[in-house]
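What follows is a short report on a single structure.
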Amino acid sequence: MARRLWILSLLAVTLTVALAAPSQKSKRSVTVEQPSTSADGSNTTPSKNVTLSQGGSTTDGDEDYSGEYDVLITDGDGSEHQQPQKTDEHKENQAKENEKKIQ
């Protein structure tokens, strides 16, 4: 009887831990707020909020980062502009083009 009770309690703990685990993939996000600037021609830019988000890690702790970022720029007027993703392949192609220009 004690053995069955021990097995049932172990099963209950296992289910509780499994249900409390975070989702399989989480995301990291960083928001950078630039200070407000004047528009008097003093070489300043309008205030923009920039958010970078990147894929997270799986529940087993293995990181799943491929170097891709979603960049969302929010202008001071509340409009948003989605920037294209720069992948590792795109960066490599750009580096090759730059090397050709130098030579």
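Every residue gets a Cβ built from N, Cα and C, even glycine.
The following features are taken from Swiss-Prot:
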VARIANT   L5 to V  In strain: Isolate clinical 48A
VARIANT   E33 to K  In strain: Isolate clinical 5A, Isolate clinical 44A and Isolate clinical 49A
VARIANT   D62 to N  In strain: Isolate clinical 5A, Isolate clinical 17A, Isolate clinical 30A, Isolate clinical 33B, Isolate clinical 44A, Isolate clinical 47A, Isolate clinical 48A, Isolate clinical 49A and Isolate clinical 79A
VARIANT   G76 to T  In strain: Isolate clinical 21A, Isolate clinical 22A, Isolate clinical 29A, Isolate clinical 38A and Isolate clinical 56A
VARIANT   S79 to G  In strain: Isolate clinical 5A, Isolate clinical 21A, Isolate clinical 22A, Isolate clinical 29A, Isolate clinical 38A, Isolate clinical 44A, Isolate clinical 49A and Isolate clinical 56A
VARIANT   E80 to N  In strain: Isolate clinical 21A, Isolate clinical 22A, Isolate clinical 29A, Isolate clinical 38A and Isolate clinical 56A
VARIANT   D88 to N  In strain: Isolate clinical 29A and Isolate clinical 38A
VARIANT   E92 to K  In strain: Isolate clinical 56A
VARIANT   E92 to G  In strain: Isolate clinical 17A, Isolate clinical 21A and Isolate clinical 22A, Isolate clinical 30A, Isolate clinical 33B, Isolate clinical 47A, Isolate clinical 48A and Isolate clinical 79A
VARIANT   N93 to D  In strain: Isolate clinical 8A
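Feature map: Swiss-Prot annotations on the structure.
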{"residue": "L5", "record": "variant position", "Cβ neighbours (10 Å)": "9"}
{"residue": "D88", "record": "variant position", "Cβ neighbours (10 Å)": "10"}
{"residue": "E92", "record": "variant position", "Cβ neighbours (10 Å)": "10"}
{"residue": "N93", "record": "variant position", "Cβ neighbours (10 Å)": "11"}
Study note, to complete from the structure: One should report the C-alpha separation between N93 (variant position) and L5 (variant position), rounded to whole angstrom, as 62
Review point. How big is the Cα-to-Cα gap, in Å, between D88 (variant position) and L5 (variant position)?
Key: 54
Point to revise | Pairwise Cα distance for E92 (variant position)/L5 (variant position) [Å, integer] | key: 60
